[in-house]
Amino acid sequence: MARENGESSSSWKKQAEDIKKIFEFKETLGTGAFSEVVLAEEKATGKLFAVKCIPKKALKGKESSIENEIAVLRKIKHENIVALEDIYESPNHLYLVMQLVSGGELFDRIVEKGFYTEKDASTLIRQVLDAVYYLHRMGIVHRDLKPENLLYYSQDEESKIMISDFGLSKMEGKGDVMSTACGTPGYVAPEVLAQKPYSKAVDCWSIGVIAYILLCGYPPFYDENDSKLFEQILKAEYEFDSPYWDDISDSAKDFIRNLMEKDPNKRYTCEQAARHPWIAGDTALNKNIHESVSAQIRKNFAKSKWRQAFNATAVVRHMRKLHLGSSLDSSNASVSSSLSLASQKDCLAPSTLCSFISSSSGVSGVGAERRPRPTTVTAVHSGSK
């Protein structure tokens with residue numbers, strides 16, 4: 001399933017009267033407001049993919065935008081980004097054939113670990129920075145980076161992390177200024193909530209939020225009332241609460257401060273962040289913080305709340321059932337793959353189906369983290385230098 005550049009949409013959108021003549025649908029991985037994602041085996045090769053099935057009636061009036069954005073996604077090729085492999089069209093459906101992920105979700109892996117350190121978090125963030133830097137060089141802004149969109153490539157202990165879900169991604173330039181309020185509450189940058197024009201810096205803010213969560217297990221901004229939550233984000237005031245941050249290095253906190261900087265012009269870029277000692281040096285500590293972080297993840301990101309349309313563990317379950325286990329990683333054909341098109345709103349195209357933040361009822365994209373704020377505070381940061 002080669003992806004080539006310079007093609008018209010008609011040449012890369014393959015016609016299929018009956019998709020099931022090409023793929024054998026194995027199992028439903030998830031459903032959303034506009035689509036269904038299924039585990040599918042390509043009959044000609046035996047390769048496994050995740051196929052997102054979108055009824056054309058859901059696309060009505062949005063065809064042009066969707067085609068433009070799919071064309072953008074087809075240009076992306078990076079080892080830490082889930083790939084769009086192919087596109088089929090039938091009289092009634094559009095089918096997006098995605099790389100299939102088999103390693104499960106980020107939070108699951110952290111909770112299941114017996115040992116987890118700052119160094120582990122630093123390694124994760126380094127991979128995210130590398131992938132997002134690639135996107136930014138391509139002129140693409142993801143706009144919905146969050147832990148739920150970070151998946152493991154395989155079951156392997158040293159598996160790389162993959163960025164998924166480009167439902168809200170957007171190309172910079174071409175004369176248009178990004179100003180649509182979209183993303184997931186709790187991870188969006190202040191300038192997005194302020195409805196100001198914004199840039200790729202919004203992704204860097206989100207990476208800072210993710211790094212924060214990876215080091216303590218709860219989000220930097222929390223309130224059961226969305227308006228108050230947005231107020232906190234707009235002010236960029238967050239805390240390094242005791243006792244949760246007592247064993248975290250000053251270098252890690254400095255790294256987060258530079259990404260969660262209120263002023264996007266002063267905020268670290270991906271390139272700057274990748275050069276920070278916490279990423280590029282030896283300042284990330286090797287002390288085991290698993291007990292504290294995993295306990296907070298269990299408390300604040302309950303599976304039933306933060307898992308949305310795509311259930312990555314269904315892939316693992318199905319593979320085990322088919323006894324594909326060890327052959328997956330060694331096979332050059334079948335499943336060296338990964339997926340997730342599951343965004344909170346199951347968005348289909350960046351410019352057409354952005355979820356307006358003001359209408360969201362969830363907190364931080366996980367339904368609601370019902371975490372009481374710790375009463376002892378070791379440090380408060382205003383998000384502005």
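Every residue, even glycine, has its Cβ placed from backbone N, Cα and C.
Feature annotation from Swiss-Prot assigns active site, proton acceptor to Asp144; the stated evidence is sequence analysis. Secondary structure at Asp144 (active site, proton acceptor), taken from DSSP and collapsed to helix, strand or coil, is coil. Here the Cβ of Asp144 (active site, proton acceptor) has 28 other Cβ atoms within 10 Å, regardless of which shown protein chain they belong to.
All protein chains included, Ser35 (ATP binding site) registers 23 other Cβ atoms within 10 Å of its own Cβ. Ser35 (ATP binding site) carries neither a helix nor a strand DSSP state and counts as coil. Residues annotated as ATP binding site in Swiss-Prot: Leu29, Gly30, Thr31, Gly32, Ala33, Phe34, Ser35, Glu36, Val37, Lys52.
The feature domain 'Protein kinase' is assigned by Swiss-Prot to 23-279.
Quoted from Swiss-Prot, the note attached to the mutagenesis of Lys52 to Ala states: Catalytically inactive form. Every protein chain shown contributes to the tally, and the Cβ of Lys52 (mutagenesis position) ends up with 29 other Cβ atoms within 10 Å. According to DSSP, Lys52 (mutagenesis position) sits within a strand segment.
Quoted from Swiss-Prot for the published mutagenesis Thr180 to Ala: Loss of ionomycin-induced activation.
Cα separation, Val37 (ATP binding site) to Lys52 (mutagenesis position), rounded: 4 Å. Per-residue pLDDT, averaged along the domain 'Protein kinase' (23-279), amounts to 88 for this model. Residue pair Leu29 (ATP binding site) / Lys52 (mutagenesis position) shows a Cα separation of 10 Å. Every protein chain considered, the tally of other Cβ atoms within 10 Å of the Cβ of Leu29 (ATP binding site) stands at 27.
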